[in-house]
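Undergrad: Copied straight from Swiss-Prot:
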| type | residues | note |
| --- | --- | --- |
| DOMAIN | 17-77 | domain 'HTH tetR-type' |
| MUTAGEN | His52 to Ala | Abolishes DNA-binding and repressor activity; when associated with A-57 and A-62 |
| MUTAGEN | Arg57 to Ala | Abolishes DNA-binding and repressor activity; when associated with A-52 and A-62 |
| MUTAGEN | Lys62 to Ala | Abolishes DNA-binding and repressor activity; when associated with A-52 and A-57 |
Amino acid sequence: MTTRPATDRRKMPTGREEVAAAILQAATDLFAERGPAATSIRDIAARSKVNHGLVFRHFGTKDQLVGAVLDHLGTKLTRLLHSEAPADIIERALDRHGRVLARALLDGYPVGQLQQRFPNVAELLDAVRPRYDSDLGARLAVAHALALQFGWRLFAPMLRSATGIDELTGDELRLSVNDAVARILEPH
């Protein structure tokens, strides 16, 4: 039997909070890299340096873990948006959340059912509702604005090439997308 060096043992998470945090981090990284379907519970356990039984103990099924990762990313993004975090940190968090969402959706996971909380969407709805005569109008406006943002985040390289706007800088494109989102969120 081989024993692990002491340095490896020190890096292993201990205690409920550390173990849960390590599992969430590992699952988030792996889901962003390759998607939930291509990631096994054993992969997550190995990356987080815990026994795979602990993944089940802390999070239940893989579907529940996907939901926990999405909730974790939403909460983390909300905290960043309310902090003094630099724009590049927020941008990386948005990108990571978008990647996990896209991969989970493409893998066939029912993201809208697995994720329990949508704090950023709730805040946006609260801000937009007073501008609309109906709740449905506000909800549709927010859905359209999010779809536009997700579309650009995921398909920007293809959209730039297909429409001949490769020469726009990232900042110019971001301003244009933000202007379009603002128009969507304002009733006509």
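Backbone N, Cα and C atoms are what each Cβ position is placed from, and that goes for glycine too.
Just so you know, the substitutions we noted aren't modelled in this structure.
Quick one: how deep are these features, and who are their neighbours?
TA: Here the domain 'HTH tetR-type' (17-77) returns a mean pLDDT of 96 for the predicted model.
Secondary structure at His52 (mutagenesis position), taken from DSSP and collapsed to helix, strand or coil, is helix. Annotation for His52 (mutagenesis position): same-chain Cβ neighbours under 8 Å, separated by at least 6 residues, are Ile41, Arg42, Ile44, Ala45.
Its own atom aside, the Cβ of Arg57 (mutagenesis position) has 14 Cβ atoms within 10 angstroms in the protein chains shown.
Around Lys62 (mutagenesis position), a 10 Å sphere centred on its CB holds 18 further CB atoms from the protein chains shown.
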Undergrad: Where does Lys62 (mutagenesis position) sit in the DSSP three-state scheme?
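TA: DSSP assigns Lys62 (mutagenesis position) to helix.
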